[in-house]
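According to Swiss-Prot, the naturally occurring change Val8 to Ile is described as follows: In allele W3. If you look up Swiss-Prot, you'll see 25-114 marked as domain 'Ig-like C1-type'. One entry in Swiss-Prot concerns the natural variant His54 to Gln. Its note says: In allele W4. Among the sequence features in Swiss-Prot, the natural variant Lys64 to Glu is noted as follows: In allele W3. Under natural variants, Swiss-Prot gives Arg101 to Thr with this note: In allele W2. Natural sequence variation is annotated in Swiss-Prot for Ala105 to Asp, with the remark: In allele A. What Swiss-Prot says about the natural variant Ala105 to Val is this: In allele W2, W4 and W5.
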Amino acid sequence: MARSVTLVFLVLVSLTGLYAIQKTPQIQVYSRHPPENGKPNILNCYVTQFHPPHIEIQMLKNGKKIPKVEMSDMSFSKDWSFYILAHTEFTPTETDTYACRVKHASMAEPKTVYWDRDM
């Protein structure tokens, strides 16, 4: 009985330790197809290598939140870091700016990464 209690305690302590590790997310913003002004496309925000799993992702057009954003299911890598894809339909123009803003416990303030149409 004492062995079982000790084993359960060690497992719980190990799991708690997993949440103590924080990894800062890596953020990539890119379009599905090469951009053409006035032609509908898909804008992706791929967020990887973060821990713990709780994360907030917003996609922005000219600094304002885009309301219709879809999210993939969150998944994890072999190192227990997480990744997720946010995406939305958009029609690029010469003057509009697009970005992805990510808020995570590992960062003091949200990070915004802008879409570079030349990438």
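Cβ coordinates are placed from backbone N, Cα and C, and glycine is handled just like the others.
Remember, it's a predicted structure, so these values are computed and weren't measured experimentally.
Comparing Cα positions, His54 (variant position) lies closest to Ala105 out of the variant positions Lys64, Arg101, Ala105. The Cβ neighbour count for Arg101 (variant position), using a 10 Å radius and every protein chain shown, is 17. Each residue contributes its Cα atom, and for Arg101 (variant position) and Lys64 (variant position) these two points are 11 Å apart. Look at the variant positions His54, Lys64 and count other Cβ atoms within 10 Å of each Cβ; Lys64 has the fewest. Long-range C-beta contacts of Ala105 (variant position), restricted to its own chain and to partners at least six residues apart, with a cutoff below 8 Å, comprise Gln22, Pro52, His54. Taken residue by residue with DSSP, Ala105 (variant position) is part of neither helix nor strand, so it is coil. Under DSSP, the residues of the domain 'Ig-like C1-type' (25-114) split into helix, strand and coil as follows: 0 helix, 50 strand, 40 coil.
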